[in-house]
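As given in Swiss-Prot:
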| type | residues | note |
| --- | --- | --- |
| ACT_SITE | C19 | active site, cysteine persulfide intermediate |
| MUTAGEN | E21 to A | Decreased binding of IscS |
| MUTAGEN | M24 to R | No binding of IscS, 50% modified tRNA produced |
| MUTAGEN | R27 to D or E | No binding of IscS, 19% modified tRNA produced (for R27E) |
| MUTAGEN | R31 to A | No binding of IscS, 30% modified tRNA produced |
| MUTAGEN | D45 to A | Binds IscS, 56% modified tRNA produced |
| MUTAGEN | R50 to A | Binds IscS, 67% modified tRNA produced |
| MUTAGEN | D51 to A | Binds IscS, 67% modified tRNA produced |
| MUTAGEN | F58 to A | No binding of IscS, 67% modified tRNA produced |
Amino acid sequence: MTDLFSSPDHTLDALGLRCPEPVMMVRKTVRNMQPGETLLIIADDPATTRDIPGFCTFMEHELVAKETDGLPYRYLIRKGG
């Protein structure tokens, strides 16, 4: 089985940051990416389990994968076009 998290185009370490900082950093990072590129987000704020999927839906990006069973949380998103 392929690890979806193993080769992202970009990585964002949001460990130790609390809402709303992780989503603000994701938004800033995604703004500088090309459509189709992927971003791995590593976070430990429980609010990200709600905020990251909501951000993807609202901004029309794809939440490719998420791992939220334990810390740190990992999210892989693909920038929409």
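Even glycines carry a Cβ here, placed using N, Cα and C.
Every position carries its original residue.
Quantities reported herein were computed from a predicted structural model and do not represent experimental measurements.
Across the structure, R31 (mutagenesis position) and R50 (mutagenesis position) place their CA atoms 20 angstrom apart. C19 (active site, cysteine persulfide intermediate) has D51 nearby among the mutagenesis positions R27, R50, D51, F58, counting only those with a Cα within 10 angstroms of its own Cα.
Here the candidates are the mutagenesis positions E21, M24, D45. The one whose C-alpha lies nearest to that of F58 (mutagenesis position) is M24. Here the mutagenesis positions are E21, D51, and the one ringed by the most other CB atoms within 10 angstroms is D51. Here the candidates are the mutagenesis positions D45, R50, D51. The one whose C-alpha lies nearest to that of M24 (mutagenesis position) is D51. A distance of 16 Å separates the Cα atom of D45 (mutagenesis position) from that of R27 (mutagenesis position).
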